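Colleague: The following feature annotations were taken from Swiss-Prot:
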- Trp57 to Ala: Loss of enzyme activity (MUTAGEN)
- 95-298: domain 'ATP-grasp' (DOMAIN)
- Cys142 to Ala: About 80% activity on D-OUS, 40% on D-homocysteine and beta-aminooxy-D-alanine (MUTAGEN)
- Tyr143 to Ala: About 15% activity on D-OUS, 5% on D-homocysteine and 30% on beta-aminooxy-D-alanine (MUTAGEN)
- Lys202 to Ala: Nearly complete loss of activity on all substrates (MUTAGEN)
- Pro215 to Ala: About 5% activity on D-OUS and beta-aminooxy-D-alanine, nearly complete loss of activity on D-homocysteine (MUTAGEN)
- Arg220 to Ala: Nearly complete loss of activity on D-OUS, about 5% activity on D-homocysteine and beta-aminooxy-D-alanine (MUTAGEN)
- Arg254 to Ala: Nearly complete loss of activity on all substrates (MUTAGEN)
- Arg254: active site (ACT_SITE)
- Glu269: Mg(2+) 2 binding site (BINDING)
- Glu271 to Ala or Gln: Nearly complete loss of activity on all substrates (MUTAGEN)
- Glu271: active site (ACT_SITE)
- Ser276 to Ala: About 5% activity on D-OUS, 50% on D-homocysteine and 20% beta-aminooxy-D-alanine (MUTAGEN)
Amino acid sequence: MGILALVTDAVSLPIDYDMPPLLEACRTVGITAEVCDWEDGTVDWSRFEAVVFRSPWTWAERQAEFLAFCERVSHVTRLITPMPLVRWALDKRYLADLAAHGVPVIPTTVVAPGSDALAAVRDFLAARPEAREFVVKPTDGCYSKDVQRYQRSLAEPASRHVARLLANGSHVILQPYVESVDRHGETDLTFFDGVYSHAIHKGAMLMPDGTVHVPTLDFRQARDADEDQRAVAAAALAASVAHLGLDLPLVCGRVDLVRGADGSPMVLEMELCEPSLNLTFSEDGALRFAQALAERLKP
């Protein structure tokens, strides 16, 4: 078995809480793993048996550069996350694809660069008279960067936010704010090779006053997912595999769910390329991940 590269970056590694338990689990199952910085131009990627993206989260500021990096690396070694999945999973427009496959998702409107931001926000609110609050987010962000919660009356400030994101070349998502999040938070489910492993509860990140919390460990706690949640998350992963025409289940993935007005689970978002997997909240999660990776590394 060759060497496995665990890809991160210098900024993100200190907040990659999964890396220490994953490295230990890799040693346990006999994987030789090295932590590598995708921004380090001196790395010889051809010497690795395979590459798995763990926390290269600076991609959000340099998406085109990151995708070009992934393409280059894919020509000299094997990406555990194949390129079609990388491109698709880093753009939250995948929510429309999930919905087309019948997966329940938060109602989502996408605004394209070149659109009139104020008109887009007003049209969205007109179509959602029940939405007392709404959320603006880029389709290509992570860690709640550039995400904001707005009162319905704040269409103009929200439109300025949308305009700024559009000017940067991002598509923008508009969604009604799901009020149950304030009471119940979200449930984030982790899967390995399509099989449920564990879940956590995460408290609300977007505050009514506009404060946006960073999802540190303080906002997370272990929580088992119920059968309805597991079924929706599994359906989302199966739809992802079907949509992309992949031959294997995803080696890892996280599906974040919230409760709709009727209490049923729906997808908030997924992390399938470089997910934080909440391994510190599961006794055996890191080992299950390492075992899934070991299966992919078999000749």
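Even glycines carry a Cβ here, placed using N, Cα and C.
Help me picture where these features are in the structure shown.
Modeller: The Cβ of Cys142 (mutagenesis position) lies under 8 Å from the Cβ of Trp57, Trp59, Ala60, Glu271, each of these being in the same chain and 6 or more residues away along the sequence.
DSSP assigns Lys202 (mutagenesis position) to a strand segment in the three-state reduction. For Lys202 (mutagenesis position), the same-chain residues that are 6 or more apart in sequence and have a Cβ closer than 8 Å to its Cβ are Gly185, Glu186, Thr187, Asp188, Pro215, Phe219, Arg220, Asp256.
For Arg220 (mutagenesis position), the number of other Cβ atoms no farther than 10 Å from its own Cβ, over all displayed protein chains, is 19.
The number of other CB atoms found within 10 A of the CB of Arg254 (mutagenesis position), across every protein chain shown, is 21.
There are 22 other CB atoms within 10 A of the CB of Glu269 (Mg(2+) 2 binding site), with all protein chains counted.
For the recorded site, Glu271 (mutagenesis position), the DSSP three-state label reads strand.
In the three-state DSSP classification, Ser276 (mutagenesis position) falls within coil. Contacts of Ser276 (mutagenesis position) defined by a Cβ separation under 8 A and a same-chain sequence distance of 6+ are given as Asp16, Tyr17, Asp18, Ser55, Arg254, in order along the sequence.
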Colleague: If you draw a 10 Å sphere around the Cβ of Trp57 (mutagenesis position), how many other Cβ atoms fall inside it, taking every protein chain shown into account?
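Modeller: Here the count is 21.
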Colleague: Could you tally the C-beta atoms, other than its own, that fall within 10 angstroms of the C-beta of Pro215 (mutagenesis position)?
Modeller: 17
Colleague: Taking 10 A as the limit, how many CB atoms besides its own sit near the CB of Glu271 (mutagenesis position)?
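Modeller: Taking all protein chains shown, Glu271 (mutagenesis position) has 18 Cβ neighbours within 10 Å.
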